[in-house]
Amino acid sequence: MLCLGWIFLWLVAGERIKGFNISGCSTKKLLWTYSTRSEEEFVLFCDLPEPQKSHFCHRNRLSPKQVPEHLPFMGSNDLSDVQWYQQPSNGDPLEDIRKSYPHIIQDKCTLHFLTPGVNNSGSYICRPKMIKSPYDVACCVKMILEVKPQTNASCEYSASHKQDLLLGSTGSISCPSLSCQSDAQSPAVTWYKNGKLLSVERSNRIVVDEVYDYHQGTYVCDYTQSDTVSSWTVRAVVQVRTIVGDTKLKPDILDPVEDTLEVELGKPLTISCKARFGFERVFNPVIKWYIKDSDLEWEVSVPEAKSIKSTLKDEIIERNIILEKVTQRDLRRKFVCFVQNSIGNTTQSVQLKEKRGVVLLYILLGTIGTLVAVLAASALLYRHWIEIVLLYRTYQSKDQTLGDKKDFDAFVSYAKWSSFPSEATSSLSEEHLALSLFPDVLENKYGYSLCLLERDVAPGGVYAEDIVSIIKRSRRGIFILSPNYVNGPSIFELQAAVNLALDDQTLKLILIKFCYFQEPESLPHLVKKALRVLPTVTWRGLKSVPPNSRFWAKMRYHMPVKNSQGFTWNQLRITSRIFQWKGLSRTETTGRSSQPKEW
């Protein structure tokens, strides 16, 4: 329903426009005589008759001595809401100005004609947009505008439609259409400034004793001409600006200031030239870019200059030169900014150089990156050093056991009896580690030959000299440390091995910390020192049982390098030697104790 209501109102409004009777409108004739040598504008005011104006604007009448504050419609909110039409010469319905004439602009109740031409001639009607009462139907103004070019060429010094006033001095504003007539011949003139009536001024010139900023604006001068048949109003529009005196200085370049500019090779670059030009009435600024290479110099085609700031006294103009990519060749050139006005010219050259900070930054970042990489690699190397060494041994190292005249890769020593409660379960005791896990991993998996007294020596025990002999014939000594071990007779084996290692550089000792223990005061000084300096591998219970655990990797790291492919033959050879040594031992032990001697 709302849409239907709007459509109905639009149709009614359209019928009113089509059937709009302009016979009741007040009529005013205007003449616009324009010069073909200059650009000028023209304005029409919607000047309603006084009775209708007071009804439409709801304003109080002024006494004859009072001067209206504003030109009709310019100061009234109601009068700003008017509609302009043009009446075609062929009698067609009225045309909306806003839709059909782009060179005509409506500003409140004023029509601005931007370009002169005889095609602007015609009848223009203005009326209120909102018709609130039957009286408003006849509230309209019809203006008959005649436009023709100026034909009087006898006036050589006619006033311009654009006039300047010098600030701080005296000046005058002349009506262009009457500038060639003397004051005695000139008719009475009505002046308007920015839509306000200047009631005091009636001559063809406005004399200004001292020019200020507020004298700038749009002035309109009207006077009446008549003949025996009719009379009309001649109107001219003057654009007045207040200016300062022409500059006496050359333009100065604000940017670039320095004669060198650091750049990055391979990157795009924009060099800006900003220049400040002093005011000139005839303002023709010049700003260009040149390139100087050795003895050659040429102008560069760059984008158009643009004004970035304009004041009463000066204007700042900018023009840029754009390089898609900075090359080594550009570093050998000079880029010259050239600016000029009517007084003189100024130049500023710029030499490009490679940015040192970027190079240093790259070096610094590269150094830091290298340092971080080295630290990370060092940490990784430290963490996996054992695995790396073992991998290297597998493929590169030669067998260290060849030709050393030793029968065992390692002699294993552990506590054979227990006087302290074990911290481990029976399945993970020292004996289980020595007699079960060591053979399974070191012998069966990696091919090392071990000497285990409980396994490889015939029952009945061995003497101290026999243990020393076995250690001498071993490349490594493995000692499983525990409270039972350091407080029991097995510590003799460690002491003997330490003494032998001092003389035999091929004998290496490996300590296994099976569980926590305290060193007894009775330990020999040499053993105490050995506990601190010898390599120690910590047993971590069930975590160390798998053959691929770090415990076994550390054990292999300390074991001699051995070619595992030939371990079967070596084991057979070593086993036969052990049995030969056992038989010899039985025949030579008559009358000797089976217990190790006191140390």
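Residue positions begin at 1 at the first shown residue.
Placed from the backbone N, Cα and C atoms, the Cβ positions cover glycine too.
Substituted residues are absent from this model; it holds the original ones throughout.
The feature domain 'Ig-like C2-type 1' is assigned by Swiss-Prot to 149-235.
Record note (Swiss-Prot), mutagenesis Leu167 to Ala: Decreases binding to the preformed binary complex of IL18 and IL18R1. The unchanged residue is displayed. Under DSSP, Leu167 (mutagenesis position) is assigned to coil, being neither helix nor strand in the three-state scheme. Under 8 Å, Cβ to Cβ, and six or more positions away along its own chain, Leu167 (mutagenesis position) finds Val211, Tyr212, Asp213, Thr242, Ile243, Val244, Leu312.
Among the mutagenesis entries in Swiss-Prot is Glu210 to Ala, noted as: Decreases binding to the preformed binary complex of IL18 and IL18R1. Impairs IL18 receptor signaling via NF-kappa-B; when associated with A-212 and A-214. Taken residue by residue with DSSP, Glu210 (mutagenesis position) is part of neither helix nor strand, so it is coil.
According to Swiss-Prot, the mutagenesis experiment Tyr212 to Ala carries the annotation: Abolishes binding to the preformed binary complex of IL18 and IL18R1. Impairs IL18 receptor signaling via NF-kappa-B; when associated with A-210 and A-214.
If you draw a 10 Å sphere around the CB of Tyr214 (mutagenesis position), it holds 9 other CB atoms from the protein chains shown. In Swiss-Prot, a published mutagenesis experiment is listed as Tyr214 to Ala, annotated Decreases binding to the preformed binary complex of IL18 and IL18R1. Impairs IL18 receptor signaling via NF-kappa-B; when associated with A-210 and A-212.
This prediction places the mean pLDDT of the domain 'Ig-like C2-type 2' (251-353) at 94. Under the heading domain 'Ig-like C2-type 2', Swiss-Prot lists 251-353.
Here the residue is the original one, while Swiss-Prot reports the published mutagenesis Lys313 to Ala with the comment Decreases binding to the preformed binary complex of IL18 and IL18R1. Decreases IL18 receptor signaling via NF-kappa-B. Shown in sequence order, Val244, Gly278, Phe279 are the residues of the chain, 6+ apart in sequence, with a C-beta less than 8 angstroms from the C-beta of Lys313 (mutagenesis position).
Summarising the annotation, Swiss-Prot assigns domain 'TIR' to 406-559 and lists sequence analysis as the type of evidence.
If you take the C-beta of Glu493 (active site) and look for same-chain residues 6 or more apart in sequence within under 8 angstroms, you find Ser413, Ile467, Ile471, Phe479. If you look up Swiss-Prot, you'll see Glu493 marked as active site.
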Long-range Cβ environment of Glu210 (mutagenesis position), under 8 Å and at least 6 residues apart
Gly168, Ser169, Thr170
